[in-house]
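*Asks:* Dumping the structure here so I can ask a few things about it.
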Amino acid sequence: MMLGPEGGEGFVVKLRGLPWSCSVEDVQNFLSDCTIHDGAAGVHFIYTREGRQSGEAFVELGSEDDVKMALKKDRESMGHRYIEVFKSHRTEMDWVLKHSGPNSADSANDGFVRLRGLPFGCTKEEIVQFFSGLEIVPNGITLPVDPEGKITGEAFVQFASQELAEKALGKHKERIGHRYIEVFKSSQEEVRSYSDPPLKFMSVQRPGPYDRPGTARRYIGIVKQAGLERMRPGAYSTGYGGYEEYSGLSDGYGFTTDLFGRDLSYCLSGMYDHRYGDSEFTVQSTTGHCVHMRGLPYKATENDIYNFFSPLNPVRVHIEIGPDGRVTGEADVEFATHEEAVAAMSKDRANMQHRYIELFLNSTTGASNGAYSSQVMQGMGVSAAQATYSGLESQSVSGCYGAGYSGQNSMGGYD
């Protein structure tokens, strides 16, 4: 018998698919037929590490009858979004709330924020001016670049205190030049993720028959994890005192340690994906839970991709740029857990504008960082059947999904 909310597992439901702008009042109105324990205090939104709402929330209810009433609201609408309702329990709720959000047990803020949408050529001085009146620590601005040295349009800023970082969030959607800038909570852990390992967005082309021998040696050096050399300084300008600057690419494309002095050889195993045919190897995300997209419209944006996967909430989106500086029609999308990446595969062959999108899973349960137990998976509505996609058991996926698609023609990003 389930105990009351003052002890035991309580009377808890989980909502999924909430609008990003959802408020406590919206949840109370949606569950107006139910008694919410402690009123507004009984609604607990789940946040991403960037401080954004994840589209999910736990709600503590007053009785088992209230839980049954709430479950009847499954698939009903809130605005233009339909909401999924799952039965949950206090153990799951406490675990998820503890391990989500920028203030979670898995991350430390230390006064960091992340900026997105910076104009091309944005300088650190412009960022300082953007946050005029808020003290930024010395060398506290990081402008990540990709292995080709191109600005990603994002930045990390460390303020002198967490209070100042909270004030900095008030600059969300203000402008630098003609671009409106998004400001999110961040953490030192997230800063590290952009350079730990620094090869996360690197693509290595298989050498052609007329390539110089050095090119082949570089390729073999990575695949065999042999001949690793220290990275040379260059592209990753962290801006934090004591952190060395790395490009992430040595003359031999080899890696020994990251900028925190840790061995990088681990990240080379199980991270090469043969699914795109024989012409390319792609290094996957540091979370280990990535979905590759192919066939994107030429003008597709990050927001289009976030909306495509709604109500799931990707951790990060990287739209690939070719050597000619144009989009390739492909993108890598990182998710926080293996379960979310598997759930995202339900969007395979769905349309974005007038193009259908192919998806390829690159995630393993073994790469999950602590993640959800089977009980948590059930709370998310992920069944064992869903964990098996297109006849391939998720546990058998070894950094390589979609081998059955390798014979298909590549869907480019050009219309």
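Placed from the backbone N, Cα and C atoms, the Cβ positions cover glycine too.
Source: prediction; values computed, not measured.
For reference, Swiss-Prot lists these features for the protein:
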DOMAIN    13-85  domain 'RRM 1'
MUTAGEN   Glu84 to Ala  Loss of RNA-binding
DOMAIN    111-188  domain 'RRM 2'
MUTAGEN   Lys150 to Ala  No effect on affinity for RNA oligonucleotide
MUTAGEN   Lys173 to Ala  Minimal effect on affinity for RNA oligonucleotide
MUTAGEN   Tyr180 to Ala  Decreases affinity for RNA oligonucleotide 10-fold. Abrogates RNA-binding; when associated with A-120
DOMAIN    289-366  domain 'RRM 3'
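Give me the structural setting of these features: burial, nearby parts and distances.
*Replies:* Residue counts for the domain 'RRM 1' (13-85) under DSSP (helix as H, G, I; strand as E, B; rest coil) come to 19 helix, 27 strand, 27 coil.
The Cβ of Lys150 (mutagenesis position) has 12 neighbouring Cβ atoms from other residues within 10 Å, across all protein chains displayed.
The Cβ of Lys173 (mutagenesis position) has 10 neighbouring Cβ atoms from other residues within 10 Å, across all protein chains displayed.
In the three-state DSSP scheme, Tyr180 (mutagenesis position) is classed as strand.
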*Asks:* Going by C-alpha distance, which of the mutagenesis positions Glu84, Lys173, Tyr180 is nearest to Lys150 (mutagenesis position)?
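*Replies:* In terms of Cα distance, Lys150 (mutagenesis position) lies closest to Tyr180.
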*Asks:* Measuring Cα to Cα, how many angstrom lie between Lys173 (mutagenesis position) and Glu84 (mutagenesis position)?
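*Replies:* Approximately 30 Å lies between the Cα of Lys173 (mutagenesis position) and that of Glu84 (mutagenesis position).
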*Asks:* Taking every protein chain in this structure into account, which of the mutagenesis positions Glu84, Tyr180 has the most other Cβ atoms within 10 Å of its Cβ?
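*Replies:* Checking each of Glu84, Tyr180, the winner is Glu84.
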